[in-house]
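What Swiss-Prot annotates here:
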- Gly13, Ser19, Ile20, Gln40, Asp64, Val65, Ile92, Lys163, Ile192, Arg193, Thr194, Leu195, Ala196: NAD(+) binding site (BINDING)
- Gly93 to Ser: Diazaborine resistance (MUTAGEN)
- Ala95: substrate binding site (BINDING)
- Tyr146: active site, proton acceptor (ACT_SITE)
- Tyr156: active site, proton acceptor (ACT_SITE)
Amino acid sequence: MGFLSGKRILVTGVASKLSIAYGIAQAMHREGAELAFTYQNDKLKGRVEEFAAQLGSSIVLPCDVAEDASIDAMFAELGNVWPKFDGFVHSIGFAPGDQLDGDYVNAVTREGFKVAHDISSYSFVAMAKACRTMLNPGSALLTLSYLGAERAIPNYNVMGLAKASLEANVRYMANAMGPEGVRVNAISAGPIRTLAASGIKDFRKMLAHCEAVTPIRRTVTIEDVGNSAAFLCSDLSAGISGEVVHVDGGFSIAAMNELELK
């Protein structure tokens, strides 16, 4: 019996088998969790239904996190099958493509700034607000961040600011929901080749650099992140809340390892 047996967890953000959310769902399924999934639009519906079926789930619901009404409708529908559940994984982030290339100050726009923060950060607390009364004591909410929240990463630009907002969101949500027995955490994952990452200029160079200088001398995988996510949504991590856990092979703690390559 896995360490998530008896847990019901909603997973957002599965777009392909390369998605971090897919790796998380795989690990949670392996550990016995009962899963539900969301999809953003009809283009993704069939694909997400297929992945859900492979992971033993028939609960696949539409949700556009840009619209509060869509979030509310999704949780109302989920409540018909799961009146109570044990948490959700927020693996959602977006910025317009023109924001992710070149000099940050030149590239950023008011609209791009607003959209990045709305979709990548506000949507996390919007989902928590909408399902707060449905969460069992001992529930865990998890989101995905990146080192660009802490450091200026070339071409990551306004997404770095949105991820910094998201990490602050984690702390404030953890403090607000803790008395109800709800924990809130984030994983700051190392770069992984996903559909979302493909929109960042020179992402392949970023991967190669990380592989060369990361202490473990490899990039992390969706399986690495999935295993950590399963732990953070389980009772094994009952004392952890408000944290940003780096699953990046140690990249964020090292400096100047490139000197050893010369």
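Cβ coordinates are placed from backbone N, Cα and C, and glycine is handled just like the others.
Where a substitution is noted, the model still shows the residue that was there originally.
These figures come from a predicted structure and were not determined experimentally.
Sequence features annotated in Swiss-Prot and their locations in the structure.
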| residue | record | Cβ contacts under 8 Å, 6 or more apart |
| --- | --- | --- |
| Gly13 | NAD(+) binding site | Ser19, Ile20, Ala21, Val89, His90, Ser91, Ile92, Leu144 |
| Asp64 | NAD(+) binding site | Gln40, Asn41, Ser70 |
| Ala95 | substrate binding site | Gly112, Val115, Ala116, Ile119, Ser120, Asn157, Val158, Met159, Ala162 |
| Tyr146 | active site, proton acceptor | Ile153, Tyr156, Met159, Gly160, Lys163, Ser188, Ala189, Pro191 |
| Ile192 | NAD(+) binding site | Leu18, Ile20, Thr219, Val220, Thr221, Ile222, Val225 |
Of Ile20, Ile92 (the binding-site residues), the residue whose Cβ has the fewest other Cβ atoms within 10 Å: Ile92
Count of other CB atoms lying within 10 Å of the CB belonging to Tyr156 (active site, proton acceptor): 25
